[in-house]
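To start, I am sharing the structure in question, which I have written as structure tokens.
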Amino acid sequence: MDNYQELRVQFAAQAVDRNEIEQWVREFAYQGFDARRVIELLKQYGGADWEKDAKKMIVLALTRGNKPRRMMMKMSKEGKATVEALINKYKLKEGNPSRDELTLSRVAAALAGWTCQALVVLSEWLPVTGTTMDGLSPAYPRHMMHPSFAGMVDPSLPGDYLRAILDAHSLYLLQFSRVINPNLRGRTKEEVAATFTQPMNAAVNSNFISHEKRREFLKAFGLVDSNGKPSAAVMAAAQAYKTAA
């Protein structure tokens, strides 16, 4: 008969392999959508025009939200026609779509590299503006001002650097969550953070974009230097998050 107590002791004595565990975390991470499938569907529905259409959908997602039918109620005639065409062409959905359906937010997340660059231009049209974020942390990094930014974070950065970037990004997510969800406005920072931490970590640990490419994006955005060290603005935002209420 097995000695279960002894087996328990023997198991506890086994080494903890950091690389192996981190690989499992990436494999088992929660994934709300498949970025590869999103791009596949965009190309399938859009043909030669998919890239230009995707940019339109990203701008809509950033400035108007994820419900195309509702946003059309307050929009110019030309805008309504454009959105209607996108809905029909790409079969855009709202709510909780299946793996094989597109939403505006999925397009923005799947193409996060362009999304984050567009934020620099669109920062004053967002639910939480760049000016508002500057009031919380001077020169707040515009590239961080959308949940899709998490997909650009390199999880292989040194621990302190990675934590600073995620804290800096969380400063925006904290404000964003309270603006778009009135039920969270009276909640503590910890309670609000609990609503965005899982999807943020899922995006960070996804394997759609390599660590090397993510590091290149972060450097191009001016968020880290060649050694992966966060910029002064990122560090300031990280500190602001730690002291935020």
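Just so you know, glycine gets a Cβ as well, placed from its N, Cα and C.
Residues annotated as RNA binding site in Swiss-Prot, with similarity to another entry given as evidence: Tyr30, Phe33, Lys67, Ser105, Arg106, Arg185, Thr195. One mutagenesis experiment named in Swiss-Prot is Arg64 to Asp, and its note says Complete loss of RNA-binding; when associated with A-67 and A-74. Under its mutagenesis entries, Swiss-Prot includes Lys67 to Asp with the note: Complete loss of RNA-binding; when associated with A-64 and A-74. One mutagenesis experiment catalogued in Swiss-Prot, Lys74 to Asp, is accompanied by this note: Complete loss of RNA-binding; when associated with A-64 and A-67.
Could you give the neighbours, burial and distances for every feature on this list?
Neighbour list (Arg106 (RNA binding site), Cβ cut-off 8 Å, at least 6 residues apart, same chain): Phe33, Val38, Pro97.
Arg64 (mutagenesis position) falls within a helical segment according to DSSP. In sequence order, Met71 make up the list of same-chain residues 6 or more apart from Arg64 (mutagenesis position) whose Cβ falls under 8 Å from its Cβ.
In this view, Lys67 (mutagenesis position) is surrounded by 14 other Cβ atoms within 10 Å of its Cβ, with every protein chain counted.
The DSSP secondary structure for Lys74 (mutagenesis position) is helix.
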Same-chain residues six or more away whose CB lies under 8 A from the CB of Thr195 (RNA binding site)?
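The answer is Ser177, Asn181, Leu184.
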Sort out the sequence-distant neighbours of Arg185 (RNA binding site) for me: same chain, 6+ apart, CB within less than 8 Å of its CB, listed by position.
Arg178
